[in-house]
Amino acid sequence: MAKLTKPKTEGILHKGQSLYEYLDARVLTSKPFGAAGDATTDDTEVIAASLNSQKAVTISDGVFSSSGINSNYCNLDGRGSGVLSHRSSTGNYLVFNNPRTGRLSNITVESNKATDTTQGQQVSLAGGSDVTVSDVNFSNVKGTGFSLIAYPNDAPPDGLMIKGIRGSYSGYATNKAAGCVLADSSVNSLIDNVIAKNYPQFGAVELKGTASYNIVSNVIGADCQHVTYNGTEGPIAPSNNLIKGVMANNPKYAAVVAGKGSTNLISDVLVDYSTSDARQAHGVTVEGSDNVINNVLMSGCDGTNSLGQRQTATIARFIGTANNNYASVFPSYSATGVITFESGSTRNFVEVKHPGRRNDLLSSASTIDGAATIDGTSNSNVVHAPALGQYIGSMSGRFEWRIKSMSLPSGVLTSADKYRMLGDGAVSLAVGGGTSSQVRLFTSDGTSRTVSLTNGNVRLSTSSTGYLQLGADAMTPDSTGTYALGSASRAWSGGFTQAAFTVTSDARCKTEPLTISDALLDAWSEVDFVQFQYLDRVEEKGADSARWHFGIIAQRAKEAFERHGIDAHRYGFLCFDSWDDVYEEDANGSRKLITPAGSRYGIRYEEVLILEAALMRRTIKRMQEALAALPK
């Protein structure tokens, strides 16, 4: 071991003291005490000895040039201005083997790799626990490898605190295997406040292997291929990690690669592609399962990248077998793409919290790529865009608003108790379910009616049990003789049929037939046939345009029968109907009178014509009998 000479500064070392004796006394590596720090002199031995002293080592001002250093201890502090510069153009630089506690802080680590393809890591934590790496600046970064890497060595890295990391990469090339920070299989660790510029494939922070129970937060990636990257190289992928606060400034591909891992929570991601040359612009790509990606805001995509080339934009992309993932996104850009479900992705749910410039997620230029994966089965992907009123897909194959139970109060419901679907346009509603499905409609007082499809027939309920049925060849009531077509207050204006109506005349449906009595015919003989105009038609068209009709007056027929002591209401030819006021409730709960109370007489002409025919028969018969009684 070389002997240190006494420094020129006031005595701390003694002449003839060895380096280790000095370090044991002081543990200070600086220009006056053995390390040159002039960017030229090889300070490898001094730095290595300082680390191996197991004491805290301070790197003072200067550039300390050294070859690769391998130590079991990590206790270096640079006071903010110290620089460790790699003398070698290849290989790893600072390697710490299974350090237990310790720190690397307030220092710049300079790489001097020979080419853009030279392999090597700047700082390596090979295993270890409870180590802090803080306020470290990585400069002159190029080649392949990582600025800071933590990986297993007998056991995975545990309890690392990595914060305040800056790195700037030169020699960018797409998919070059390089990145700023890599935590391979680390557990229970914190990576916070990372600023990375121009890093290729693995971006600012990569979690890899069995990495779990880590927090990655407050990461800025400028012009990186990706910003945070969950390793997808092998079958084992990170799980149970929290990644939050990601700023992606013009990434070259995807801002966040959630990878093949599971149960990771990724939140608060801001992505801008305004000046990016990316041909593929993705906010988040997901390949694993049971991950939550919350609050992704993406901007700067208009369909063309900074080089004028066509750019495909997708804020959430589900790859391969992505399953059971959730994402909430804000696509604040004009490019059409929003969501991609690749073949094989299942049960993923995307909530579009605001659609940006889009008014439809299923337009002709569909913003959902892979919409065929939304099939309404238990494996269906689902997209909700509440601002657009679009709820696309269901994993249950149905849409439900379900409550445990419902009981109606004795009084009417208030407006707050109602469920309404309002709109100026057409409303389409499809409900599926076996051979029968129905929609039930409620009024504010609890009355309900249903519209149903049963065995291919459409049914409109008229009461709790009654209905009108529209079948393939007929419109029928639920039972015979229970409904009328029109009413006294709402009569049909007319009608058209190809054949006359068929009226039931089966003897099995009638009482014992009786002959029409002379008293009835005598009363009927006093009812005159007249011509008339309807008053509402005169009011609408004028007396000169309203048409004339032929018939009888119901009240005159009633009076004629009364003169003969007969109650005409006992007979089916005379009708009398009355009704109360009819109100309609609008969307605000206000009642509006639509039909005032009233009454109206009516005539069944087929029956009075039978009376007229019977009267004529009697008259003719009597004339024939009178003629027959005349002398021959």
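Every residue gets a Cβ built from N, Cα and C, even glycine.
What you see is the original sequence, not a version with the noted changes.
What Swiss-Prot records for 505-630 is domain 'Peptidase S74', and it gives sequence analysis as the kind of evidence. One mutagenesis experiment catalogued in Swiss-Prot, Glu206 to Ala, is accompanied by this note: Complete loss of enzymatic activity. Among the sequence features in Swiss-Prot, the mutagenesis site His226 to Ala is noted as follows: No effect on enzymatic activity. Quoted from Swiss-Prot for the published mutagenesis Tyr229 to Ala: 98% loss ofof enzymatic activity. Among the mutagenesis entries in Swiss-Prot is Tyr253 to Ala, noted as: No effect on enzymatic activity. Swiss-Prot gives this note for the published mutagenesis His282 to Ala: No effect on enzymatic activity.
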Nearest of the mutagenesis positions (Glu206, Tyr253, His282) to His226 (mutagenesis position) - Cα to Cα: Tyr253
Residue pair Tyr253 (mutagenesis position), His282 (mutagenesis position) - Cα distance, angstrom, rounded: 6
Tyr229 (mutagenesis position), number of other Cβ atoms within 10 Å: 27
For His226 (mutagenesis position), the number of other Cβ atoms found within 10 Å of its own Cβ: 26
Glu206 (mutagenesis position) to Tyr229 (mutagenesis position) - Cα separation in whole Å: 5
Helix, strand and coil totals (DSSP H, G, I; E, B; other) for the domain 'Peptidase S74' (505-630): 55 helix, 27 strand, 44 coil
Alpha-carbon distance [His282 (mutagenesis position); Tyr229 (mutagenesis position)] in Å: 13
Packing count at Glu206 (mutagenesis position) (other Cβ atoms within 10 Å of its Cβ): 26
Per DSSP, three-state class assigned to His282 (mutagenesis position): strand
For His282 (mutagenesis position): intrachain residues, at least 6 apart, with Cβ closer than 8 Å: Tyr253, Ala254, Ala255, Ala313, Thr314, Ile315, Arg317
Where Tyr253 (mutagenesis position) sits in the secondary structure, as DSSP reduces it to three classes: coil
Cβ neighbour count within 10 Å of Tyr253 (mutagenesis position): 20
